[in-house]
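In Swiss-Prot, a mutagenesis experiment is listed as K5 to R, annotated with the note No effect on SUMO1 binding. Here Swiss-Prot describes K167 to R as a published mutagenesis experiment; the accompanying note says: Reduces SUMO1 binding efficiency. Listed in Swiss-Prot is the mutagenesis experiment K269 to R, annotated as follows: Increases SUMO1 binding efficiency. Experimental mutagenesis is annotated in Swiss-Prot for K315 to R, with the remark: Loss of sumoylation. Loss of SUMO1 binding.
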Amino acid sequence: MEELKVEMEEETVTFTGSVAASSSVGSSSSPRPMEGLNETGPPPFLTKTYEMVEDPATDTVVSWSNGRNSFVVWDSHKFSTTLLPRYFKHSNFSSFIRQLNTYGFRKIDPDRWEFANEGFLAGQKHLLKNIKRRRNMGLQNVNQQGSGMSCVEVGQYGFDGEVERLKRDHGVLVAEVVRLRQQQHSSKSQVAAMEQRLLVTEKRQQQMMTFLAKALNNPNFVQQFAVMSKEKKSLFGLDVGRKRRLTSTPSLGTMEENLLHDQEFDRMKDDMEMLFAAAIDDEANNSMPTKEEQCLEAMNVMMRDGNLEAALDVKVEDLVGSPLDWDSQDLHDMVDQMGFLGSEP
């Protein structure tokens, strides 16, 4: 019994000594709180977002960028329908972007959903505690818009740029259509003008053929024209119809001769028109078909068949200059040779 008592006393002494030793140590230094005891952890939103991005199984939908200092949402539709309900109990992608905006995330690439924050880095989850939630976001957004700073856009980001591009393309297409319509209108006007000129040319050619046929069919007209030409040449002493050689220093007499030549040519033109009008009046009084009408009909047939062009392949200058040099006898011979154009017996 005494041995047991001694052992108990030894144990008691030993325990008392340890307590005394611990109390002596505690008295030497003041008590301190545990490190990080009063610090709060990162917000659940940041923790869930970090875990979602860090998960290799979701790399096809959301993952870190090549620099691993930002994350990219590759498929916004699948992100909204699968990941958001799993981590945040909702499927509103715009609400997720608003949450990023409140924690200071910024959009990196305007063409894709890439966001970055200085405290949101791959492999450094402990930096999430440095990301603080912003207050008075409405006032901050106004200040950022006024200073031209970029921020995360809420809603259907990217569609506005696409709409603007489509509007520009639409404006370019409308301008091109207007330009093509103007060109079409101008082309139609040019074609109409060319058709009008062609009709006028054909009409003049037909009138010329008709005039020549009637003139050659009426020997009185040819004889009267030849007599008048001969009389006027003898009266004025001019060789009408022949070309004159121009000198380097024309004299006053030469200029007067040229003036008389022009006046004489105008008179002859008026006389030809008067004779031609008289011939037409005489033929209008005759109801029976004449050789002139037969000639005109034949010439019209030739014009329709296209055979008149080869028969009338004569220069205009020759037609203008030659008749004024003919004598009366030459005209009679020509009319006699063209028996089918002569007057009726």
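Glycine too: its Cβ is placed from the backbone N, Cα and C atoms.
Residues as originally present; substitutions not included.
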Around K167 (mutagenesis position), how many other C-beta atoms are within 10 angstroms of its C-beta? 10
Does DSSP give K167 (mutagenesis position) helix, strand or coil? helix
